[in-house]
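Novice: This is the structure I have questions about; it appears just below.
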Amino acid sequence: MAETDPKTVQDLTSVVQTLLQQMQDKFQTMSDQIIGRIDDMSSRIDDLEKNIADLMTQAGVEELESENKIPATQKS
């Protein structure tokens with residue numbers, strides 16, 4: 001086997017470390033973007049739920065639902 005030049009090993013180690021750091025930075029950036037988008041979607045879903053509840057209240061759906069519910073003891 002041929003001996004490996006220490007300078008070559010050192011250069012290869014440096015290149016691999018740089019590559020791994022770049023990959024870690026890219027994954028961190030993507031992770032931050034994904035978390036930001038999930039937070040944004042969560043806020044939008046909360047707003048939608050509130051708007052739907054408000055619309056149902058305005059339409060009187062809650063009143064209609066409570067009027068249509070008959071307790072099990074009163075059913076024939």
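Along the chain as shown, the residues are counted starting at 1.
Heads up, the Cβ atoms here are built off N, Cα and C, so glycines get one too.
Residues as originally present; substitutions not included.
Quick paste of what Swiss-Prot says about this protein:
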type: MUTAGEN; residues: Val16 to Lys; note: Loss of interaction with HSF1; in association with K-19
type: MUTAGEN; residues: Leu19 to Lys; note: Loss of interaction with HSF1; in association with K-16
type: MUTAGEN; residues: Ile45 to Lys; note: Loss of interaction with HSF1; in association with K-48
type: MUTAGEN; residues: Leu48 to Lys; note: Loss of interaction with HSF1; in association with K-45
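Let's see these features in context: how buried, what's close, how far.
Specialist: A 10 Å cutoff on Cβ-Cβ distances gives Val16 (mutagenesis position) a total of 10 other Cβ atoms nearby, all chains included. Under the three-state DSSP scheme, Val16 (mutagenesis position) falls in the helix class.
Every protein chain considered, the tally of other Cβ atoms within 10 Å of the Cβ of Leu19 (mutagenesis position) stands at 10.
Using a 10 Å radius centred on the Cβ of Ile45 (mutagenesis position) and all shown protein chains, the other Cβ atoms total 10. DSSP classifies Ile45 (mutagenesis position) as helix under the three-state reduction.
The Cβ neighbour count for Leu48 (mutagenesis position), using a 10 Å radius and every protein chain shown, is 10.
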Novice: Roughly how many Å lie between the Cα atoms of Leu19 (mutagenesis position) and Leu48 (mutagenesis position), rounded to a whole value?
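Specialist: Cα to Cα, Leu19 (mutagenesis position) and Leu48 (mutagenesis position) are separated by 43 Å.
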